[in-house]
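Heads up, here are the entries from Swiss-Prot:
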- GLU318: active site, proton acceptor in CII (KaiC 2) (ACT_SITE)
- GLY49, THR50, GLY51, LYS52, THR53, LEU54, SER89, LYS224, LEU225, ARG226, THR228, HIS230, THR240, ASP241: ATP 1 binding site (BINDING)
- THR53: Mg(2+) 1 binding site (BINDING)
- 261-519: domain 'KaiC 2' (DOMAIN)
- THR42 to Ser: Extends the period of the circadian rhythm to 28 hours in reconstituted KaiABC complex. Decreased endogenous ATPase (MUTAGEN)
- TRP92 to Phe: Increases photoperiod in presence of KaiA and KaiB (MUTAGEN)
- GLY114 to Ala: Extends the period of the circadian rhythm to 27 hours (MUTAGEN)
- SER229 to Trp: Increases photoperiod in presence of KaiA and KaiB (MUTAGEN)
- LYS294 to Ala: Induces a long period phenotype, no change in ATP-binding (MUTAGEN)
- GLU319 to Gly: Low phosphorylation (MUTAGEN)
- GLU319 to Gln: Strongly phosphorylated, arrhytmic in vivo (MUTAGEN)
- ARG393 to Cys: Decreased endogenous ATPase (MUTAGEN)
- SER431 to Ala: Increased phosphorylation in vivo, does not restore rhythmicity, hexamerizes and down-regulates operon. A single phosphorylated form occurs in vitro, accumulates in presence of KaiA, arrhythmic in vivo. Not dephosphorylated, even by KaiA (MUTAGEN)
Amino acid sequence: MTSAEMTSPNNNSEHQAIAKMRTMIEGFDDISHGGLPIGRSTLVSGTSGTGKTLFSIQFLYNGIIEFDEPGVFVTFEETPQDIIKNARSFGWDLAKLVDEGKLFILDASPDPEGQEVVGGFDLSALIERINYAIQKYRARRVSIDSVTSVFQQYDASSVVRRELFRLVARLKQIGATTVMTTERIEEYGPIARYGVEEFVSDNVVILRNVLEGERRRRTLEILKLRGTSHMKGEYPFTITDHGINIFPLGAMRLTQRSSNVRVSSGVVRLDEMCGGGFFKDSIILATGATGTGKTLLVSRFVENACANKERAILFAYEESRAQLLRNAYSWGMDFEEMERQNLLKIVCAYPESAGLEDHLQIIKSEINDFKPARIAIDSLSALARGVSNNAFRQFVIGVTGYAKQEEITGLFTNTSDQFMGAHSITDSHISTITDTIILLQYVEIRGEMSRAINVFKMRGSWHDKAIREFMISDKGPDIKDSFRNFERIISGSPTRITVDEKSELSRIVRGVQEKGPES
């Protein structure tokens, strides 16, 4: 099967669509609606270090490995030896492909001893060399890295532009699908440094590496794919050991199946409050101030999975593995034994150790390798530090979307800013994404500090509306009765309600009579 078979136009369609060539770059074919237009040139533009050369090499490598389509790589910057050496870090053996006649690297890099142009500048010789290589190797894919170097080597930009037009026209005449890289000065400035490169190409892809808050965030944007459709806007990506990995969040569809099967939270009373437990493929958010018992709920959640011989992964971003093991053991949970049985995996990392896209990739990789039935993230708020609201929301969408796709039950925690009193759950930008929200908070009752728990929201199920007392003992969580004689608990200012004892006794008797004798 060729790279164009699944994206070729329908012969019966009224309008002839443009066939596309799949790049097999993770996520790119989704946002480009099938890949790059066949027989056309695509300009990949970005500042230094954004991954332009990597994109151009991966485009060729995937074509050779996945579809047995030979390629030609034209380098104006690095030597072929450097390119082959750098590609090895991604597990790509370009030297072997060269020896097998599947890849040809055309060295047009500058002479280290300098060069002097005598007479008029043209690319006729280079064009003929490229043409010869394409014909000899029957190449369908061509990458040129980079156009900027041509401008830097020669001063006459108008002449260089003319020659680039000639080069692109010749490649189009041959029918090669071409990727050309160019450098830009600013992340959100002109598309290319010399302002003419984008007019030479049919398509433009922009790579960015923007500093947001305290972290850098890589994004890819398809600015244009002439004559064909594509998804608009920026999409986050990361560079892994296997190359570029784009997260096409906008391409995600709400097509996952919904299950009526319930799973236990690990706390019997909480299961009762949720109408019998969490739905199997749901995402639960436990939110509250520090110390309200969120990590304890997470621990019970993963312990229950292991007790039922199901696998679980705990992603911890606030506590070390040793601390998690110690705290769990103090509540009667032996996480080490669960790990030995290969039922539990604990992944600990500082949020600042990587960007959100890198953390998302790690989470997806761990899920793919370990195949858990449940995951827990403690906590999302730690990952939100130093990043924009949009980047954080995209991260949460990526995690929840992947968990639902794999039919995994997920319990995430979020630490609220306010120690007591009401706090807006919607400020975290994740309340609408999750299926169930458990609200934990501190309340002051009769001069003493107490904890309260409430099932704030649960999609598709009845749930208890009461605000109940939540106690933590050496045996773990213990949910008591509701604060029946108090109101305004969520606001942080509980007020005692005067209760007429006779009326209250009548209410209790009436409730018992309505319930009737147990069968």
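Cβ coordinates are placed from backbone N, Cα and C, and glycine is handled just like the others.
None of the listed substitutions appears in this model.
Help me picture where these features are in the structure shown.
DSSP gives GLU318 (active site, proton acceptor in CII (KaiC 2)) a coil state; it is part of no helix or strand.
When secondary structure is read from DSSP and collapsed to three states, GLY49 (ATP 1 binding site) falls in the coil class. When Cβ atoms from all protein chains are considered, those within 10 Å of GLY49 (ATP 1 binding site) total 12, not counting its own.
Around THR53 (ATP 1 binding site), the C-beta neighbours below 8 angstroms that are at least 6 residues distant in the chain are GLU77, GLU78, ILE83, ASP145, SER146, THR181.
The Cβ of THR42 (mutagenesis position) has 26 other Cβ atoms within 10 Å, all protein chains considered.
Shown in sequence order, ILE57, TYR61 are the residues of the chain, 6+ apart in sequence, with a C-beta less than 8 angstroms from the C-beta of TRP92 (mutagenesis position).
Its Cβ taken as reference, SER229 (mutagenesis position) is surrounded by 11 other Cβ atoms within 10 Å in the chains shown.
For LYS294 (mutagenesis position), the number of other Cβ atoms no farther than 10 Å from its own Cβ, over all displayed protein chains, is 26. When secondary structure is read from DSSP and collapsed to three states, LYS294 (mutagenesis position) falls in the helix class.
Its Cβ taken as reference, GLU319 (mutagenesis position) is surrounded by 17 other Cβ atoms within 10 Å in the chains shown.
ARG393 (mutagenesis position) is surrounded by 18 other CB atoms, counting those within 10 A of its CB over all protein chains shown.
Cβ neighbours within 10 Å of SER431 (mutagenesis position), excluding its own Cβ and spanning all shown chains: 16.
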Near THR240 (ATP 1 binding site), how many other Cβ atoms are within 10 Å of its Cβ?
15
Please classify the secondary structure at SER89 (ATP 1 binding site) using three-state DSSP.
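It is coil.
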Which has the fewest other CB atoms in a 10 Å radius around its CB: SER89, THR228, the listed binding-site residues?
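Relative to the other binding-site residues in SER89, THR228, SER89 has the fewest Cβ atoms within 10 Å.
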Counting across all protein chains present, how many other Cβ atoms fall within 10 Å of the Cβ of GLU318 (active site, proton acceptor in CII (KaiC 2))?
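A count of 19.
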Using Cα coordinates, what distance in whole Å links GLY51 (ATP 1 binding site) and LYS294 (mutagenesis position)?
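Roughly 39 Å, rounded to the nearest whole number.
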How long is the line from the C-alpha of LEU225 (ATP 1 binding site) to the C-alpha of GLU318 (active site, proton acceptor in CII (KaiC 2)), rounded to the nearest angstrom?
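Each residue's Cα considered, LEU225 (ATP 1 binding site) and GLU318 (active site, proton acceptor in CII (KaiC 2)) end up 43 Å apart.
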Let's check the environment of LEU225 (ATP 1 binding site): how many other CB atoms sit within 10 Å of its CB?
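Within a 10 Å radius of the Cβ of LEU225 (ATP 1 binding site) lie 22 other Cβ atoms.
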